[in-house]
Structures are given as C-alpha cells and as structure tokens.
Amino acid sequence: MAVFKTTLWRLISGTLGIICLSLMSTLGILLKNSFTKLSIEPAFTPGPNIELQKDSDCCSCQEKWVGYRCNCYFISSEQKTWNESRHLCASQKSSLLQLQNTDELDFMSSSQQFYWIGLSYSEEHTAWLWENGSALSQYLFPSFETFNTKNCIAYNPNGNALDESCEDKNRYICKQQLI
C-alpha cells in the first residue's frame with residue numbers, strides 16, 4: 001500500500017510539474033511578443049496631451065495611417081519628389097496635405113522634418129492653390145510672399161514653410177478627409 005501511494009504521488013507531482021513548465025513557457029513567449037510590439041516606434045512622436053483616434057466613431061484609418069480629428073494622415077518615412085509624392089497619395093485615394101489651420105498637425109509637433117504639402121502655384125489663376133483648387137489663406141504662412149512661384153512648398157509641423165525645387169526629395173504627408 002505504501003508503494004502504491006508513493007507511485008501515485010510521483011505521478012501527480014510529475015504531471016503538475018509538466019503543466020507548470022508549459023504555463024511558464026507560454027507566459028515567457030507572450031511577454032517576449034508583448035515587449036517586441038512595444039519597441040516598434042512610429043516615424044513621429046505625438047505631442048503632449050494629444051490623443052490619437054483609433055477606430056473612433058468618425059475615424060477609422062488604414063494600417064500605417066494616423067487618425068486625428070476625423071482625418072487620416074500618412075506620414076512618409078521615404079523621400080520623393082513633389083510629383084511622385086502627389087501620385088503616391090492619389091494612389092491611396094488621398095491627396096498631399098491641405099492645411100485647414102496651423103494647429104492641424106499638433107500630434108506631430110515634435111517633428112523637425114519638412115514634408116511636401118499639396119500647395120502649388122497656378123499660372124492660370126496667378127495664385128497659390130491647394131490641390132482641390134481652393135486658395136491659400138494668408139494667415140497660414142505670414143511670410144509667404146517671398147516664395148518662388150516655380151517651386152513647391154514643404155511644411156514643417158512647427159508651422160514653418162519653405163519653397164524648394166519640385167525635383168528635390170522630401171518626405172510627404174497624405175491626407176484623407178473622412179467627413
């Protein structure tokens with residue numbers, strides 16, 4: 001009888017040991033995957049006190065796009081000419097960024113990069129126009145009159161704009177308006 005109890009005890013403790021090892025292994029794998037996902041950083045850092053929208057009622061964006069104030073933004077990490085950037089945005093059913101106001105990109109306020117935006121000079125209208133044909137509001141870029149009309153406009157989320165040859169390569173921002 002004593003031999004039977006010892007054998008049964010060893011069988012139970014061995015089984016519990018194997019179950020414990022399996023649970024520990026599973027926990028280790030889950031923790032490793034969790035830390036790997038956390039270490040992936042986006043191409044920009046959101047500013048303080050700004051909540052990015054993810055799958056909210058008014059904003060559901062594609063993968064690699066950022067939802068903010070019911071718009072979706074694609075912030076490129078690769079550099080392209082202005083026309084290449086424009087075509088890439090159009091292929092994603094969006095357009096190069098058209099700014100509504102200077103705080104539209106608050107979520108990118110820590111970025112120092114310049115990005116192509118959808119602003120170009122129209123010889124026909126003798127005015128700076130956004131891709132949708134609307135005119136530029138002068139309050140967006142107070143020193144705008146110094147820009148060369150043969151160039152394209154690059155914008156920094158800190159509110160700076162500069163004109164560069166359209167053949168230069170910059171990162172770009174695509175925007176999809178959802179509402």
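Placement of Cβ uses the backbone N, Cα and C atoms for every residue, glycine included.
Keep in mind the model shows the original residues, not the substituted ones.
Quantities reported herein were computed from a predicted structural model and do not represent experimental measurements.
What Swiss-Prot records for 68-175 is domain 'C-type lectin'.
One mutagenesis experiment named in Swiss-Prot is Q79 to A, and its note says Has no impact on the affinity for HLA-E. For the recorded site, Q79 (mutagenesis position), the DSSP three-state label reads coil. Within 10 Å of the C-beta of Q79 (mutagenesis position) we count 15 further C-beta atoms, all protein chains included.
Record note (Swiss-Prot), mutagenesis Q112 to A: Abolishes binding to HLA-E. The unchanged residue is displayed. Of all Cβ atoms in the protein chains displayed, 8 besides its own lie within 10 Å of the Cβ of Q112 (mutagenesis position).
Looking at Swiss-Prot, you'll find the mutagenesis F114 to A noted as follows: Abolishes binding to HLA-E. Sequence-distant contacts (6 or more apart, same chain, Cβ under 8 Å) of F114 (mutagenesis position) comprise A154, Y155, N156, N160, L162, E164, N170, R171.
Looking at Swiss-Prot, you'll find the mutagenesis N148 to A noted as follows: Has no impact on the affinity for HLA-E. Residues near N148 (mutagenesis position) in space but far in sequence (CB under 8 A, at least 6 apart, same chain), listed by position: D163.
Per Swiss-Prot, mutagenesis D163 to A is noted as: Impairs binding to HLA-E.
Recorded in Swiss-Prot as a mutagenesis result, E164 to A carries the remark: Impairs binding to HLA-E. Taking the Cβ of E164 (mutagenesis position) as centre and 10 Å as the limit, one finds 17 other Cβ atoms among all the protein chains shown.
The Cβ of D168 (mutagenesis position) has 15 neighbouring Cβ atoms from other residues within 10 Å, across all protein chains displayed. Here Swiss-Prot describes D168 to A as a published mutagenesis experiment; the accompanying note says: Reduces binding to HLA-E.
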